[in-house]
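**Q** Under the heading active site, nucleophile, Swiss-Prot lists CYS151, citing sequence analysis as support. Under the heading NAD(+) binding site, Swiss-Prot lists ARG12, ILE13, ASP34, ARG79, ASN315, citing similarity to another entry as support. According to Swiss-Prot, the D-glyceraldehyde 3-phosphate binding site annotation covers SER150, CYS151, THR152, THR181, THR210, GLY211, ARG233, on the basis of similarity to another entry. Record note (Swiss-Prot), natural variant ASN28 to Asp: In strain: ATCC 26032 / G217B. The unchanged residue is displayed. Looking at Swiss-Prot, the entry for natural variant ASP60 to Glu says: In strain: ATCC 26032 / G217B. According to Swiss-Prot, the naturally occurring change SER83 to Asn is described as follows: In strain: ATCC 26032 / G217B.
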Amino acid sequence: MVVKVGINGFGRIGRIVFRNAIEHGEVNVVAVNDPFIETHYAAYMLKYDSTHGQFKGTIDVNSNGLTVNGKAVTFYQERDPASIPWGKHGVEYVVESTGVFTTTEKASAHLKGGAKKVIISAPSADAPMFVMGVNEKTYDPSVNVLSNASCTTNCLAPLAKVINDNFGLTEGLMTTIHSYTATQKTVDGPSSKDWRGGRTAAQNIIPSSTGAAKAVGKVIPSLNGKLTGMSMRVPTANVSVVDLTCKTEKPVTYDQIKQTIKKASEGELKGILGYSEDALVSSDLNGDSRSSIFDASAGIALNDHFIKLISWYDNEWGYSRRVVDLIAYIAKVDAGK
């Protein structure tokens, strides 16, 4: 089954969700809204990408929007989500990727335009969060607004799940070494709420806060209160890495951990959790569609209960693929299939 989807916000995630939807096959984007991007500029931004390269298909501009690989995509420039006529195009699921409408109340405005469900491509203060491979099976069709959590939570949660399910995770600290993003500065500038965040992204390692580790407790309730973490923003354009230092309930060797993660990556978490023994660096993972790629040769163990695990993720491409996967999954559940 192919699901009709709309995207609100044609920024980094909006455009990369669009590209992933074309590759996916089960999701068809038929409408896009962004009040700040007209269609000719949208075509240019979709075609050329400094990080992920030039779009391989065809893009044509017409009076209603774009034709991408022969399929029509209507464009709107509405500021109020309630004014976007999603229903006119048969849109069932809307990807809310502006970063502005991240609460249930705000995101619900899309329902007024005819959409059936809204998937927020960011953490939400009150909408239920789902991480593919971790808790998507708890999805209830009565939910109209849901969140795909964050890119970092999507990397950390599958890893934490494997450790917790097999060895018991008693407590842990996470650091994500995270590529800079659009909210950061090219030169030092004002940032009154986060002074460090106002410093030049390309010249600095910038300590920052993140709720990604605590959010794991929302998708894996048994880990609630057992994980927290922070972020280090670094001068790379894309690809990030999670460093999870944790204690296990059961005694375990690092080799046992590697074997267990490898098995999961080839089984129930295939396509979501990866496993590699290669000498990887961040650019090797650019464009990787998996949520979390465990670096077996980078982790260490202090003893049988205290370990450090390293896992890579393309914070743009991998995360956007999970947004599309989540839509395809809930569409099947909603259809009773």
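Placed from the backbone N, Cα and C atoms, the Cβ positions cover glycine too.
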**Q** Output, ordered by sequence, the same-chain residues six or more apart from ARG233 (D-glyceraldehyde 3-phosphate binding site) with a CB under 8 Å from its CB, or 'none'.
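**A** Correct list: HIS178, SER179, TYR180, THR181, GLN184, GLY197, ALA201, ASN204, ILE205, ILE206, PRO207, SER208.
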**Q** Anything within 10 Å of the residue listed as 'active site, nucleophile'? Look among the recorded positions ASP60, ARG79, THR210, comparing CA atoms, and list what you find.
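**A** Of everything listed, nothing lies within 10 Å of the residue listed as 'active site, nucleophile' (Cα to Cα).
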**Q** Measuring CB to CB from GLY211 (D-glyceraldehyde 3-phosphate binding site), give everything in the same chain under 8 Å that is also at least six residues away in sequence.
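**A** Same-chain residues close to GLY211 (D-glyceraldehyde 3-phosphate binding site) (Cβ under 8 Å, separated by 6 or more) are PRO123, SER150.
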**Q** Of ASN28, ASP60, THR152, THR210, which recorded positions are close to ARG79 (NAD(+) binding site), meaning a Cα within 10 Å of its Cα?
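**A** If one measures from the Cα of ARG79 (NAD(+) binding site), no recorded positions come within 10 Å, so the answer is none.
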**Q** Between the Cα atoms of ASP34 (NAD(+) binding site) and THR210 (D-glyceraldehyde 3-phosphate binding site), what distance do you get, rounded to the nearest Å?
**A** 27
**Q** Based on Cα coordinates, which of the following recorded positions are within 10 Å of THR152 (D-glyceraldehyde 3-phosphate binding site): ARG12, ILE13, ASN28, ASP60, SER83?
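**A** So far as Cα distances go, none of the recorded positions lies within 10 Å of THR152 (D-glyceraldehyde 3-phosphate binding site).
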**Q** For ARG12 (NAD(+) binding site), which residues of its chain lie six or more apart in sequence with Cβ-Cβ distance below 8 Å?
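**A** Counting only residues 6 or more apart in sequence, the Cβ neighbours of ARG12 (NAD(+) binding site) under 8 Å are THR181, ALA182, GLU316.
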